[in-house]
Amino acid sequence: MEEGFRDRAAFIRGAKDIAKEVKKHAAKKVVKGLDRVQDEYSRRSYSRFEEEEDDDDFPAPADGYYRGEGAQDEEEGGASSDATEGHDEDDEIYEGEYQGIPRAESGGKGERMADGAPLAGVRGGLSDGEGPPGGRGEAQRRKDREELAQQYETILRECGHGRFQWTLYFVLGLALMADGVEVFVVGFVLPSAEKDMCLSDSNKGMLGLIVYLGMMVGAFLWGGLADRLGRRQCLLISLSVNSVFAFFSSFVQGYGTFLFCRLLSGVGIGGSIPIVFSYFSEFLAQEKRGEHLSWLCMFWMIGGVYAAAMAWAIIPHYGWSFQMGSAYQFHSWRVFVLVCAFPSVFAIGALTTQPESPRFFLENGKHDEAWMVLKQVHDTNMRAKGHPERVFSVTHIKTIHQEDELIEIQSDTGTWYQRWGVRALSLGGQVWGNFLSCFSPEYRRITLMMMGVWFTMSFSYYGLTVWFPDMIRHLQAVDYAARTKVFPGERVEHVTFNFTLENQIHRGGQYFNDKFIGLRLKSVSFEDSLFEECYFEDVTSSNTFFRNCTFINTVFYNTDLFEYKFVNSRLVNSTFLHNKEGCPLDVTGTGEGAYMVYFVSFLGTLAVLPGNIVSALLMDKIGRLRMLAGSSVLSCVSCFFLSFGNSESAMIALLCLFGGVSIASWNALDVLTVELYPSDKRTTAFGFLNALCKLAAVLGISIFTSFVGITKAAPILFASAALALGSSLALKLPETRGQVLQ
């Protein structure tokens, strides 16, 4: 009996050993089956969606995640938990692996995990399309990117170029147009706003500076975020910030609040250029990219023309205003500020109908979302071309395994602002790390060279484009001063002045018992004169001064002759009653000078149209570097003609010439920046370079305008040297014509 029992026990143990070996081989076979199902490009596991012949014999576990030979075995007793106790010495797993989280140690089973299917839906682990940190070498990631770039280019060619790209072209063009408008808004409203807000010269300078400062911050901020959160989402947010604060700035009354609103408006629009060019380029095949990105640049010009035309049409109409007491005034220049927010608002509405960049989806492991967008591009273009029957044949697309560590905060962890703070810090760290990677050994030389090109181009371009109008105003002032009439030693008694005096100098005059009622004084100076028993009522003045004058028994009623207009003058027994309210500063207001600002800006922006057309047609034929260097050399040569600009018309002509030849270099620089950096760094690098561009613009404007009225040699020398240096640096960059988008 005992011998039979021992035989039976030995038989049971042998059967268990056989069953155990069978299950091990079954698990290996299932893994091999899943490897066949796994997409060659996306490395996603489709075990939940596709059936194989092996599944009937070897059903997969419920969670569907396999890690090589480390598959789970059922416990012999069946009562223990597989997650905690269901393993033996030969087939060891740990609890986290059962939940889909890979082991931390490398080697053995870890090698299978490095090449295996990415994890999906894992809390606290890696997102879909991501590999374990450090599990894939940089060489493998580079190889994956090259494969993705080649496949993505092939897919774009299959999708074709048609209605979808042209629709996106006009949508993104509105966003770029909003950036062009923003640059001109402050300059156009200053002649009118300076009186309403009582702006001193330092206040006006700060207002012009704050716009560039906001755009500099916005370019870096939104450019970095767009590589992490998506092009479309960040562009929508940035345009929303711009439109909201541009709207507020048209209603606020104080200088401080207006300055704050324009700062945040600039921060919002700063993300437009780096995101728009990156976004559009990722829908363009290689043979179309250079040309159509250059066509897109035309909308920046349209923005400048729109701003100049609206300023010309709106600001001089003083009837387009209302006033609520003396505290709230809404003049025509505020209507202009409001109208300038329209391109941004329209861009937001149109952008909501467009999809996210499929290249961004693929870079972040979102295969299905990218496939849907590319199918939309294909179907839209095929229907427009009359081929609705054509089917999008792509089934699998390569995705990049991410190495960034993701952080997920449970809903019961701390307060809501603590969770948001942790997420913000995590996102900020990722953005900063991505920015620093632009200076890695692989990209350091390109980044430093591009910094030099962007800085020199911006320094010379913005410096000269602001210097031109200032020089025109200086020439106007010189011509105006040459027509000044001088009245020496006049004696006037018992006369009533009720008309306008303009551009006059009265020296050594004597005025006895005269009345100045309803008088308008513009650029009038009284020097060494005597006023006795005179009466001033309802007098308005601009650029008017009394120097070394004496007033005896004189009354001033309802005038704007404030104390600072009396220079070294004596007032004896004189009275000021009910001085005019408003700004006590001497401002020029609107007039012929303001019209000239609009006109010059209109011509200057319109003059770049021929250069835009030429650069778009030749960009893919002669290459980016030749276009950039050639345009820079022509711009450098055009600077030497500035020495012949001794009249107003000559300076306007030279401004148009410089703008027309320099725009091609900007178009080439935008295309080159897009193509030199990979998709995961594209908007980050573009945003940083654009921020550097705004810094160089501030320096160029400050330096160039300081020489107005002193010499023209210094601006010519600085601009020529900067352009020559930029063109020489550009020739050392790699040519990107004919290359697929990284």
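Cβ atoms here come from the backbone N, Cα and C positions, even for glycine.
Sequence unchanged from the original; the noted substitutions are absent.
In Swiss-Prot, a mutagenesis experiment is listed as ASN498 to Gln, annotated with the note No change in uptake of BoNT/E or C.botulinum neurotoxin type A (BoNT/A, botA) by mouse SV2A/SV2B knockout neurons; SV2A apparent molecular weight decreases. No change in uptake of BoNT/E; when associated with Q-548. No change in uptake of BoNT/D. What Swiss-Prot notes for the published mutagenesis of ASN548 to Gln is this: No change in uptake of BoNT/E or BoNT/A by mouse SV2A/SV2B knockout neurons; SV2A apparent molecular weight decreases. No change in uptake of BoNT/E; when associated with Q-498. No change in uptake of BoNT/D. Quoted from Swiss-Prot for the published mutagenesis ASN573 to Gln: BoNT/E not taken up by mouse SV2A/SV2B knockout neurons, decreased uptake of BoNT/A; SV2A apparent molecular weight decreases. No change in uptake of BoNT/D.
Neighbour counts were taken at the CB atom with a 10 A radius for the mutagenesis positions ASN498, ASN548, ASN573; the maximum falls on ASN548.
The two recorded residues ASN548 (mutagenesis position) and ASN498 (mutagenesis position) have their Cα atoms spaced 24 Å from each other. Distance noted between the C-alpha atoms of ASN498 (mutagenesis position) and ASN573 (mutagenesis position) is 24 Å.
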